[in-house]
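*Asks:* Pasting the feature list from Swiss-Prot:
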type    : residues      : note
MUTAGEN : Glu58 to Ala  : 20% decrease in activity
MUTAGEN : Arg92 to Met  : Loss of activity
MUTAGEN : Arg126 to Met : Loss of activity
Amino acid sequence: MSETITEVTRAEYCAIACADIFSGAGEIMASPMATLPLIGARLARLTTEPDLLITDGEALIFADTPAVGAKAPIEGWMPFRKVFDVVASGRRHVVMGANQIDRHGNQNLSAFGPLQQPTRQMFGVRGAPGNTINHPTSYWVGKHTSRVFCDTVDIVSGVGYDQIDPENPAYRFHHLHRVVSNLGVFDFGGPDHTFRALSLHPGVTADQVADNTSFEVAGLADAGVTREPTDEELRLIREVLDPRSLRDREVSV
């Protein structure tokens with residue numbers, strides 16, 4: 001990276017990590033569910049994955065790759081009913097959020113507390129069960145805390161690896177690909193498909209991750225550092241995809 005480029009922010013490292021989620025994806029539908037995953041998906045489309053299909057988040061397929069919140073020429077129609085067809089085909093990669101994730105990848109975005117008498121209602125399970133069963137799923141967590149990365153989720157919305165019956169063909173497409181947080185990049189490549197650290201963002205220590213995770217993180221001592229963006233990637237993030245710096249509202253460090 002050249003000396004003319006200003007210091008890379010934590011949010012920009014997160015954007016790069018989210019873009020790398022789609023590395024090698026090819027011609028599939030990218031469905032990012034928050035600002036930084038959206039920047040990441042569009043960055044991937046402008047660099048390594050030009051065949052990614054992206055939408056406005058409602059019902060229109062973009063012909064171009066606009067900035068966050070901007071309009072662009074439309075090349076197709078993707079109403080909700082067609083999304084179900086894409087989900088069932090497996091040609092989609094969703095990046096969802098999570099209110100809770102456990103070491104096996106079970107995700108909760110439904111409610112806190114007992115199933116029959118929750119103490120706080122959230123979104124409901126939404127599309128999480130179908131997403132996790134049918135196609136690659138990743139998660140984005142903007143604030144990595146022990147409340148989110150917990151021992152046991154209150155309600156399973158997205159299906160984790162300990163729920164899988166390997167003999168049942170219904171689970172054959174289950175694949176939890178990545179978890180990106182404001183502290184690092186993770187997957188479920190630990191023992192018995194448990195949570196594993198792949199890289200920590202520059203300035204983040206292993207102790208910080210351990211202190212903000214309720215369970216042991218596999219591979220934490222050996223995790224590398226999240227890669228540096230290229231000059232072109234930084235230009236695209238700052239000038240093309242997010243000129244209003246919305247990314248810094250999601251991750252401010």
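Just so you know, glycine gets a Cβ as well, placed from its N, Cα and C.
Where a substitution is noted, the model still shows the residue that was there originally.
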*Asks:* Calculate the distance in Å between the alpha carbons (Cα) of Arg126 (mutagenesis position) and Arg92 (mutagenesis position), and round it to a whole number.
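*Replies:* Given the Cα positions, Arg126 (mutagenesis position) is 16 Å from Arg92 (mutagenesis position).
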*Asks:* What is the separation, in Å, between the Cα atoms of Arg92 (mutagenesis position) and Glu58 (mutagenesis position)?
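*Replies:* The separation of the Cα atoms works out to 15 Å.
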*Asks:* By Cβ count within 10 Å, point out the most packed of the mutagenesis positions listed: Arg92, Arg126.
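*Replies:* Answer by Cβ density within 10 Å: Arg92.
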